[in-house]
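What Swiss-Prot annotates here:
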MUTAGEN   Lys6 to Val  Increase in hERG blocking activity with activity close to BmTx3 activity (IC(50)=3.2 uM)
MUTAGEN   Arg18 to Ala  Loss of hERG blocking activity
MUTAGEN   Lys19 to Ala  Loss of hERG blocking activity
Amino acid sequence: QIETNKKCQGGSCASVCRKVIGVAAGKCINGRCVCYP
(Lines of atoms letter the chains of each structure in order from A and count residues from 1; the text may use other names and numbers.)
(Lines give C-alpha, C1' and ligand atoms only; values in the text may rest on other atoms or scores of the structure.)
Protein backbone atom coordinates (compact mmCIF):
# COMPACT_ATOMS: atom_id res chain seq x y z
CA GLN A 1 0.00 0.00 0.00
CA ILE A 2 1.07 3.54 -0.63
CA GLU A 3 0.14 6.24 1.85
CA THR A 4 -0.31 9.67 0.32
CA ASN A 5 -0.47 13.04 2.01
CA LYS A 6 -3.78 13.84 0.30
CA LYS A 7 -6.60 14.52 2.71
CA CYS A 8 -9.82 12.72 1.88
CA GLN A 9 -12.55 14.32 3.92
CA GLY A 10 -15.87 14.05 2.15
CA GLY A 11 -14.39 12.54 -0.98
CA SER A 12 -13.10 9.36 -2.45
CA CYS A 13 -9.48 8.56 -3.16
CA ALA A 14 -10.13 7.14 -6.61
CA SER A 15 -8.91 10.17 -8.56
CA VAL A 16 -5.94 10.62 -6.24
CA CYS A 17 -4.88 7.00 -6.53
CA ARG A 18 -5.34 7.04 -10.28
CA LYS A 19 -2.81 9.87 -10.47
CA VAL A 20 -0.41 8.33 -7.97
CA ILE A 21 -0.37 4.66 -9.00
CA GLY A 22 -2.44 4.59 -12.18
CA VAL A 23 -5.19 2.55 -10.56
CA ALA A 24 -8.25 3.96 -8.84
CA ALA A 25 -7.91 1.67 -5.85
CA GLY A 26 -7.62 3.06 -2.37
CA LYS A 27 -9.40 4.12 0.74
CA CYS A 28 -9.42 6.78 3.40
CA ILE A 29 -7.44 5.92 6.53
CA ASN A 30 -6.96 8.43 9.34
CA GLY A 31 -8.03 11.25 7.04
CA ARG A 32 -5.49 10.43 4.36
CA CYS A 33 -5.71 8.52 1.11
CA VAL A 34 -4.03 5.14 1.05
CA CYS A 35 -3.64 3.49 -2.35
CA TYR A 36 -3.37 -0.19 -3.16
CA PRO A 37 -1.35 -0.99 -6.29
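Easy rule for this one: first residue shown is 1, then count along the chain.
Even glycines carry a Cβ here, placed using N, Cα and C.
Here the original residues stay in place, and none of the substitutions has been built in.
Annotated features, which come from Swiss-Prot, shown on the structure.
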residue : record               : contacts (Cβ under 8 Å, 6+ apart)
Lys6    : mutagenesis position : Cys13, Val16, Arg32, Cys33
Arg18   : mutagenesis position : Ala24
Lys19   : mutagenesis position : none
